[in-house]
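The structure under discussion appears below in the form of structure tokens.
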Amino acid sequence: MSFLGFGGGQPQLSSQQKIQAAEAELDLVTDMFNKLVNNCYKKCINTSYSEGELNKNESSCLDRCVAKYFETNVQVGENMQKMGQSFNAAGKF
């Protein structure tokens, strides 16, 4: 790779950049988890509950909600990657 950053592959990240990237990824994962918990809780858990444990309906609802959330997240991620690749191939940034 040249000193101007052209040619030969991707530039190497410094340790600080790797730490920042890991922190950003952790923030994204934490945010996604919190949204998943909030959305599925609102959808599946009755606000006037009287039991300490989840009942069968709540448990099934939460299971389906989490599965749909992850499936949707994967589909959106794949579509975003395809869009990014097509923009890069067309020379748009």
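Every residue gets a Cβ built from N, Cα and C, even glycine.
In the three-state DSSP assignment, the secondary structure recorded for C40 (mutagenesis position) is helix. Annotation of the mutagenesis experiment C40 to S in Swiss-Prot: Induces impairment in folding and loss of zinc-binding.
Where Swiss-Prot documents C44 to S as a mutagenesis experiment, the accompanying text is: Loss of function due to severely affected folding and the presence of non-native disulfide bonds; loss of zinc-binding. Cβ-based neighbour count (10 Å, all protein chains) for C44 (mutagenesis position) stands at 18.
Among the sequence features in Swiss-Prot, the mutagenesis site C61 to S is noted as follows: Loss of function due to severely affected folding and the presence of non-native disulfide bonds; loss of zinc-binding. Around C61 (mutagenesis position), taking its Cβ as the centre, 16 other Cβ atoms fall within 10 Å, counting all chains.
C65 to S appears in Swiss-Prot as a published mutagenesis result, with the remark: Induces impairment in folding and loss of zinc-binding. According to DSSP, C65 (mutagenesis position) sits within a helical segment.
Counting in whole angstrom, C44 (mutagenesis position) lies 8 from C65 (mutagenesis position) by their C-alpha atoms.
In this structure the C-alpha atoms belonging to C65 (mutagenesis position) and C40 (mutagenesis position) are separated by 6 Å. Rounded to a whole number, the distance between the Cα atoms of C61 (mutagenesis position) and C40 (mutagenesis position) is 8 Å.
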